[in-house]
Amino acid sequence: MSIQVEHPAGGYKKLFETVEELSSPLTAHVTGRIPLWLTGSLLRCGPGLFEVGSEPFYHLFDGQALLHKFDFKEGHVTYHRRFIRTDAYVRAMTEKRIVITEFGTCAFPDPCKNIFSRFFSYFRGVEVTDNALVNVYPVGEDYYACTETNFITKINPETLETIKQVDLCNYVSVNGATAHPHIENDGTVYNIGNCFGKNFSIAYNIVKIPPLQADKEDPISKSEVVVQFPCSDRFKPSYVHSFGLTPNYIVFVETPVKINLLKFLSSWSLWGANYMDCFESNETMGVWLHIADKKRKKYLNNKYRTSSFNLFHHINTYEDNEFLIVDLCCWKGFEFVYNYLYLANLRENWEEVKKNARKAPQPEVRRYVLPLNIDKADTGKNLVTLPNTTATATLRSDETIWLEPEVLFSGPRQAFEFPQINYQKSGGKPYTYAYGLGLNHFVPDRLCKLNVKTKETWVWQEPDSYPSEPIFVSHPDALEEDDGVVLSVVVSPGAGQKPAYLLILNAKDLSEVARAEVEINIPVTFHGLFKKS
């Protein structure tokens, strides 16, 4: 996909530095020519505060949520950012310490409370973070920033002001929800979260939020659970970051990375555990893939199995005759990749960064093909009859269907991650192109385009430049799937460069169209969207 480059200067460390919010937008300096049709806002979420006073956050997913916005109008660009006023942030600023436990950082006990006060706080339940640093998405006419708990935060996409916290538990039965909901073209939102099912065992609920109706009531108040997936382990749900959706099916991939709920509930308050302390890997289960009939709201008991991998991001899922095509950004093995994303590791000098990454699960882009009709299938025979794929599915004597993938891209310690597609046109449908952030030993140093049919790749890469997830924006008069541009926030600490810029690439060949430079550093961002004017 690209020549593996070295980063001895360690410029990637700028991604993990605390910054201040802005009181008003900055005007960016544009080089090149921004298409006049590109009007709207790029909204992105990520951590912006990596310590509170003398207390540091330890994990990549701990820093307090910073909401970013690049506005595009008539060829000009402005940049703005504000910290999201979550409970976690407001209380930390008020008490000048970390008050709510984050993903990999324990909250320090309140020095004003004695041991009995802290003990009795255990019986009031676990205090879950609302630190909405992962993504932002629309619901009806509103926009919400989110993490992966039951809390989402309504924000104003124009001013970046925080409006209110919303607890999803008040509307549906979920303990949390992913930061990667699917949004259909009519505005319907689908998401997944674990829940307590029958006999107090764990299950996974698919939640549907309808589009805005004529009564203008908040669509979240009309949320409903439409189907439930079983869990392979009664008390240990798998970590779920995304799922697949087509017009007729829902796909859930259950990985061996598990949350030990007994540890979560018993040791959290008393022993100072954090979220990362409660993860463990099931070394023998492999991966279970589940499907449900979306229209009939029915779980289909096809038992798809394959070897172990970590999964964070689905690229796309679609139907092809009597098969489901599931394209995934995988990490080989059962060990949790997040174990390697502590800030101490990511801030190491380059040789240490590489050394740590060599121990981690290795990335691979894979295509799995799931046969839907297995009623009359022969045991031991490959059920995949589609041309142009090497993926296989074999029915075993225990009625499980063993899947072997087709590899779409693989490079040693070279990940194609944070995938994006022309979602409005191709989400849940056959497609050709995916865009991704290239990770070099976990350091983001290139932008990539992948033809999933031919495996041809294109790359944008510059020295001492660290881009973000690419966001595809379609041309308003597009005739082809890749007619449009790709947007990415690039941190550029190298000599002679501005600290950061918004990069605009031609989506066909990743050639540069324009860039909009700012005079301040921009820390790492995870996910976001383009909101058209």
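Numbers run from 1 along the shown chain.
Keep in mind that glycine also has a Cβ here, set from the backbone N, Cα and C atoms.
If you look for the noted substitutions, you won't find them, since the model keeps the original residues.
For H180 to A, Swiss-Prot lists a mutagenesis experiment annotated as follows: Loss of enzymatic activity. Cβ neighbours of H180 (mutagenesis position) (same chain, under 8 Å, six or more residues apart in sequence): N135, H241, S242, F243, H313, H314, H527.
When secondary structure is read from DSSP and collapsed to three states, H180 (mutagenesis position) falls in the coil class. Under the heading Fe cation binding site, Swiss-Prot lists H180, H241, H313, H527, citing experimental evidence as support.
Quoted from Swiss-Prot, the note on the mutagenesis of C231 to S is: Does not affect isomerization activity. DSSP assigns C231 (mutagenesis position) to coil in the three-state reduction, outside any helix or strand. Residues within less than 8 Å, Cβ to Cβ, of C231 (mutagenesis position) and separated from it by at least 6 positions along the same chain comprise N194, G197, S201, I202, A203, Y204, P237, S238, E254.
Swiss-Prot lists H241 to A among its mutagenesis entries, and the accompanying note reads: Loss of isomerohydrolase activity. Here the Cβ of H241 (mutagenesis position) has 18 other Cβ atoms within 10 Å, regardless of which shown protein chain they belong to. Taken residue by residue with DSSP, H241 (mutagenesis position) is part of neither helix nor strand, so it is coil.
In three-state terms derived from DSSP, H313 (mutagenesis position) belongs to an extended strand segment. While the structure shown retains the original residue, Swiss-Prot records the mutagenesis experiment H313 to A with this note: Loss of isomerohydrolase activity.
If you take the C-beta of C329 (mutagenesis position) and look for same-chain residues 6 or more apart in sequence within under 8 angstroms, you find L311, F312, H313, H314, I315, P363, V365, A415, F416, E417, P419, G436. Looking at Swiss-Prot, you'll find the mutagenesis C329 to S noted as follows: Decreasing protein levels. isomerohydrolase activity.
The secondary structure of C330 (mutagenesis position), as reduced to three states from DSSP, is extended strand. C330 (mutagenesis position) is surrounded by 27 other CB atoms, counting those within 10 A of its CB over all protein chains shown. Listed in Swiss-Prot as a mutagenesis experiment, C330 to T is described as follows: Does not affect isomerohydrolase activity.
Swiss-Prot documents E417 to A as a published mutagenesis change and attaches the note Loss of enzymatic isomerohydrolase.
Its Cβ taken as reference, D477 (mutagenesis position) is surrounded by 7 other Cβ atoms within 10 Å in the chains shown. While the structure shown retains the original residue, Swiss-Prot records the mutagenesis experiment D477 to G, E or N with this note: Does not affect isomerohydrolase activity.
Over all protein chains present, the Cβ of H527 (mutagenesis position) has 22 other Cβ atoms lying within 10 Å. Listed in Swiss-Prot as a mutagenesis experiment, H527 to A is described as follows: Loss of isomerohydrolase activity.
The two recorded residues, C330 (mutagenesis position) and D477 (mutagenesis position), show a Cα separation of 34 Å. In the structure as shown, the Cβ atom of E417 (mutagenesis position) sits within 10 Å of 18 other Cβ atoms. Using the Cβ center of H180, H241, H313, H527 for Fe cation, the list of other same-chain residues with Cβ within 8 Å runs, in sequence order, V134, N135, T178, A179, S242, F312, H314, F418.
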